[in-house]
Amino acid sequence: IGIAYNRGMCDPKKSVGTVMDHSTEHLSVAVAMAHEMGHNLGMDHDGNQCNCGGAGCVMSEELIESRSYKFSDCSKNQYQNYLTIYKPQCILNQPLRTDTVSTPVSGNELLQNSANPCYDPLTCHPREGEQCESGPCCRNCKFLKEGTICKRARGDDMDDYCNGKTCDCPRNPHKGPATAKGSVLM
């Protein structure tokens, strides 16, 4: 059992549908939801002349359990007419990020639970006044002061220090010989 406004998808007061279904079959609930959303998208109940190639179509007046999982040719035409005649802007226009109600996003389009507070999730750029996001020489979105130890010495090695200009831990230029690809690092 359900109800929805016909062609109400882009009307803030009518973009709604209600479904009450006590079925334990999830597909049946999904079909009922698709049926009501079909009304929101300008689709009427299918008549006898409509065909979806199955036992029953999503917009049939009476759903035939889980077999009603396709929209009919009539429904597809009605949806196309809805788009052409009513030009529903909430469907045809790509919304601005500030117009959507959703989880904030970042570089990978998902904001992780441990999302970085240094970045604005709407722009994926550092927040104003922030210098860095992470690294051994970054704390609370700011570079650590020059001279802060970022890597303790081991053996005959020397401490490495932050330079106050980067989030990375630069290698101490006064270190003894170390090899990388056979060359001496200075």
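Cβ from N, Cα, C; glycine included.
Residues or ranges marked as active site in Swiss-Prot (evidence: sequence analysis): Glu36. In the three-state DSSP scheme, Glu36 (active site) is classed as helix. For Glu36 (active site), applying a Cβ distance below 8 Å and a minimum sequence separation of six or more within one chain yields Gly2, Ile3, Ala4, Gly17, Thr18, Val19.
Per Swiss-Prot, the feature Zn(2+) binding site maps to His35, His39, His45; the stated evidence is sequence analysis. Counting only same-chain residues six or more apart in sequence, the Cβ atoms lying under 8 angstroms from the Cβ of His35 (Zn(2+) binding site) belong to Gly2, Val58, Met59, Leu63, Ser68.
Residues or ranges marked as domain 'Peptidase M12B' by Swiss-Prot: 1-95.
Within the model, the domain 'Disintegrin' (103-177) carries an average pLDDT of 77. The domain 'Disintegrin' annotation in Swiss-Prot covers 103-177 and is backed by sequence analysis.
Experimental mutagenesis is annotated in Swiss-Prot for Arg154 to Ala, with the remark: Does not act on alpha-IIb/beta-3 and alpha-V/beta-3. According to DSSP, Arg154 (mutagenesis position) is assigned to coil rather than to any helix or strand.
According to Swiss-Prot, the experimentally introduced change Asp157 to Trp is described as follows: Increase in binding to alpha-IIb/beta-3 and decrease in binding to alpha-V/beta-3. Within 10 Å of the C-beta atom of Asp157 (mutagenesis position) sit 14 other C-beta atoms, taking all shown protein chains into account.
Where Swiss-Prot documents Pro173 to Ala as a mutagenesis experiment, the accompanying text is: 2.2-fold decrease in inhibitory potency towards a5b1, and no change towards avb3 and aiibb3. Mapped onto three states, the DSSP output places Pro173 (mutagenesis position) in coil.
Among the mutagenesis entries in Swiss-Prot is His174 to Ala, noted as: Increase in inhibitory potency towards aiibb3 (2.5-fold) and a5b1 (4.4-fold), and no change towards avb3.
For the mutagenesis result Lys175 to Glu, the note given in Swiss-Prot is Between 4.8 to 10.4-fold decrease in inhibiting the migration of tumor cells.
For the published mutagenesis Lys175 to Ala, Swiss-Prot gives the following note: 2.6-fold decrease in inhibitory potency towards aiibb3, 1.6-fold increase in inhibitory potency towards a5b1, and no change towards avb3.
Reduced to three states, the DSSP call for His45 (Zn(2+) binding site) is coil.
Separation of the C-alpha atoms of Asp157 (mutagenesis position) and His45 (Zn(2+) binding site): 79 Å, rounded to the nearest whole number.
Of all the recorded positions listed here (His39, His45, Arg154), the one with the fewest other CB atoms within 10 A of its own CB is Arg154.
If you measure from the Cα atom of Arg154 (mutagenesis position) to that of Pro173 (mutagenesis position), you get 16 Å. Cα spacing between His39 (Zn(2+) binding site) and Pro173 (mutagenesis position): 70 Å, rounded to the nearest whole number.
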